[in-house]
Each structure stands twice: as structure tokens, then as C-alpha cells.
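Below is one structure, written out as C-alpha cells; comments come after it.
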Amino acid sequence: MALRVTADVWLARPWQCLHRTRALGTTAKVAPKTLKPFEAIPQYSRNKWLKMIQILREQGQENLHLEMHQAFQELGPIFRHSAGGAQIVSVMLPEDAEKLHQVESILPHRMPLEPWVAHRELRGLRRGVFLLNGADWRFNRLQLNPNMLSPKAIQSFVPFVDVVARDFVENLKKRMLENVHGSMSINIQSNMFNYTMEASHFVISGERLGLTGHDLKPESVTFTHALHSMFKSTTQLMFLPKSLTRWTSTRVWKEHFDSWDIISEYVTKCIKNVYRELAEGRQQSWSVISEMVAQSTLSMDAIHANSMELIAGSVDTTAISLVMTLFELARNPDVQQALRQESLAAEASIVANPQKAMSDLPLLRAALKETLRLYPVGSFVERIVHSDLVLQNYHVPAGTFVIIYLYSMGRNPAVFPRPERYMPQRWLERKRSFQHLAFGFGVRQCLGRRLAEVEMLLLLHHMLKTFQVETLRQEDMQMVFRFLLMPSSSPFLTFRPVS
């Protein structure tokens, strides 16, 4: 039985003027009988030239989530605007996400990430499932699903993640006990990045990087620096047309391409290691790459492309979610204690079978959903619709680009009563259809979803048994949009042994 939390929790107010946030109802009003035309959708207007200047000056759009949240407050649960000659419709209610899912084809289409595509085209490399659309996307995705999402795959990679999670906690415990105070205060974000990088890389390539405290390889440092640089430069380039940034941001483009080149070279080496083991007849350890090679359904180029994207997409997203969960647990000690009791009660079954963490920690799973409600790392889900549909009684024609803003959905009092409160138990009280979309939906949902869930559940389970997590900071973290939604600075957390 899930442990329930009844104590007061700290208010999470990661946006301005929460007490004036308007509840944008879902189905309270009877829709008018006459269908409204697309042109009647409220329009969000902004001066595109001033916006470009702002993006150039700020090297990104750090307040995008706040700007869109304010637009919903002013215009209602649906609005439209134009960008690059295309019409974009923005929504934020679960019912509209469900309607998008209902009309989704077997080939869901989304906009490619231009800086990543530019690198692939310049270097003559193939795209992976993150960047592909159409039949090529479907073929690649069907080959990868069994290695990432199936029960058999989860059973295969859980032991890999559990080893890394235990190593990480043991190393942190050792550092804590070496401190004369018997506790340790650290900037947790870099530590979470190292953990998720180590775990994801181990699952995908079958090799350890040494980021959790031992056997650190020089090439691992170069590789992780390249990942950081790639994400930073992506943010600086993604909001402006390449025709402009090729002149205004030549240094950033060079950094972006150089970073991807390092990542590409590193992944090539990992794939060659797998082929070498096969050629030498050595015992093959399980990994996502070795499974792709063994299946022989994807070309070497396709394996390389998908491996690059899997590694790039599995690190920061999970690390940020772990950081924000630990921060909320630190300032909500009663929630933390309830989770600790759940972990201790489930410890025997998880020791016998680490995969039990997926089923025996319902409150911890709910806490992760609550974190992603307040801090959706991927702050929106987007689709180019393949057929006409009706959203909020407006006609939306096929070919329209529709964006679901998760940041605003998670803060809508009509969807989540008392949205400012960190309340994991809300996810255990009733089914919430299309309200947990942090990993997307449908056949194009996040390919690394199960890996991310396992990494978060196992690490938090081992940490809660071992450490009391505290913080002196009770005010909210300022969140910024840098390709991903992340804290503007890392929270400083204190770890003490559990008494």
C-alpha cells in the first residue's frame, strides 16, 4: 500500500503572481454549437524583429515558458501566432492533448531541430529517430523499440543501472563520512549529470566511463565536455534562422559542429568495440548497441546515428529531473520521510530483484510525476497534424503545427487543484488521463522513457535509504529555458546519514 503524505508542504511557485493565475477550465462550459473558423483563434502578436534582437542579445529565450504562460492567462487556453511563414497553434489542456493523440497517424510528424540537422547534413551523416520523420522514422523506431521499451529490455538494463546507482551512493557516502562534520553540502547538479551519463552510457554501449568516482578516463572528460557544449550551443542557435546566424554566430556554429564531431567519433569507437568483440568470438555483454548490431536490421550508419541521439537525449533530461526532485524533498521533509519509509519497506524485494523498483515504489513514482508537473524538462510536446481536428471549438486544418505547453498545464488550477503545492499523493488518488505528458504520447513518445524512469527510481531509492537531504533554501528555484527547462543555478543540498 502506498504511504500517504498529510503534512504541510512548501509552496512551489516557479512563476510570477501565482495567486492571480486564472483557472482555464477544461470542460466546464458547454461548447457553442457553431464551429469557429481557424482565423477566429485568439492571436498572439509580437514584433518579430524586436524578438530576434532580444534572442541575439540574450543568446536564447530563457523566459519562453513564462512568456507562453502569460499568453495563456491573457488569451485563454488556445492561441495562435505565425513564425517563419507557418501558423502555430498553442494549447495547454489535457483534453486537447487527447484530441491530438486521437487523430495521430502512424507517422507522427514533428519539426526537426535545425542545428542538429545542419551538422548531419554538413558531415554527410544519417539522422536518427529524434530527427527523422515519415517512413524512415517508423522503420528505425520499430527496430529500436524492443531494445529500449520492451519488458525484456527493461529486465536487461535494470542490473546495469542498479550497479551504477549503488556505486554513486557508496562514493557519496564515503565522501560524506570523510568530512569531519559527518555531513556534506554540495552543488548537486554536476553529480547528477555524472550519474545519468554513467548509467546511460553503460546501458547503451556496455562500457563504463568512470564518472561515479573511480577509473575516470581522459576521453570520458572530453566526451562529457562535448555534450555540455553541444547543448549550450543548441540553445543559442535554435530560435533564429540559419540564414541569419551563419553571419551573426559563426563562433557558436563552430563550437556546435566541433562538439558533435567529438560525440560522433566517440560513438564510432564504441560501435567498433562491439564489432571487434563479435569478430574475436568473445563473450558479448548486453548493451543497446550490441543488440542493434546482432539484429542486423539497421546499417552501420543508422546504428551510429541512433546511438548518438540516444546518448545525447538521455543525460541532461534525467539529471535535471533528479536535481529538482531532491530539492523538493529537501524542503518537504515529511514527503521525504514518507518516501524513505516506502523504500525501506520495499528494500528486501528490490535487493532480490532490482526490477521490483518499478512496481513496489508507487509513492516515489508519484513524486517523479509531481516533479515533472512543476518542472517539465521538455516543456512542450509538438506535432504537425495530419488531418483536420477541432480544438476548443476552433477548426484546425491539417498541416498546422500544434504545441502543447506542459509548463502551463501543470500550473492550471482547473487541472491540478492547488498547483503551487508539491503533493505526490495527488497522482495516487485518481487516474489523470493525458496530464502526465513529460515523455510525450503515442507511438512517438520518448524512446528513453523506461531507461530514465529506472535511473531515477533506483538512484532515489538508494539515496533515500542512506541520506537525509536538507536545504536552507525555501524559496523557489528560478527556472530558465535553455533547450531544456532547468534551474538557473544548482541548488545547494546537504546530505546527512539516516539516523
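Including glycine, each Cβ sits where the backbone N, Cα and C put it.
Here Swiss-Prot flags C446 as heme binding site. Counting only residues at least six positions away in the same chain, the Cβ atoms of G313, G378, F439, G440, A452 sit under 8 Å from the Cβ of C446 (heme binding site).
What Swiss-Prot says about the natural variant R127 to C is this: In strain: Dahl salt-resistant. DSSP classifies R127 (variant position) as coil under the three-state reduction. For R127 (variant position), applying a Cβ distance below 8 Å and a minimum sequence separation of six or more within one chain yields P112, V117, R120, D136, A305.
Looking at Swiss-Prot, you'll find the natural variant V351 to A noted as follows: In strain: Dahl salt-resistant. Within 10 Å of the C-beta of V351 (variant position) we count 10 further C-beta atoms, all protein chains included.
The natural variant V381 to L is recorded by Swiss-Prot, whose note states: In strain: Dahl salt-resistant. V381 (variant position) falls within a strand when secondary structure is assigned with DSSP. The number of other Cβ atoms within 10 Å of the Cβ belonging to V381 (variant position), over all protein chains shown, comes to 25.
DSSP assigns V351 (variant position) to a helix in the three-state reduction. Between V381 (variant position) and V351 (variant position), the C-alpha separation comes to 36 Å.
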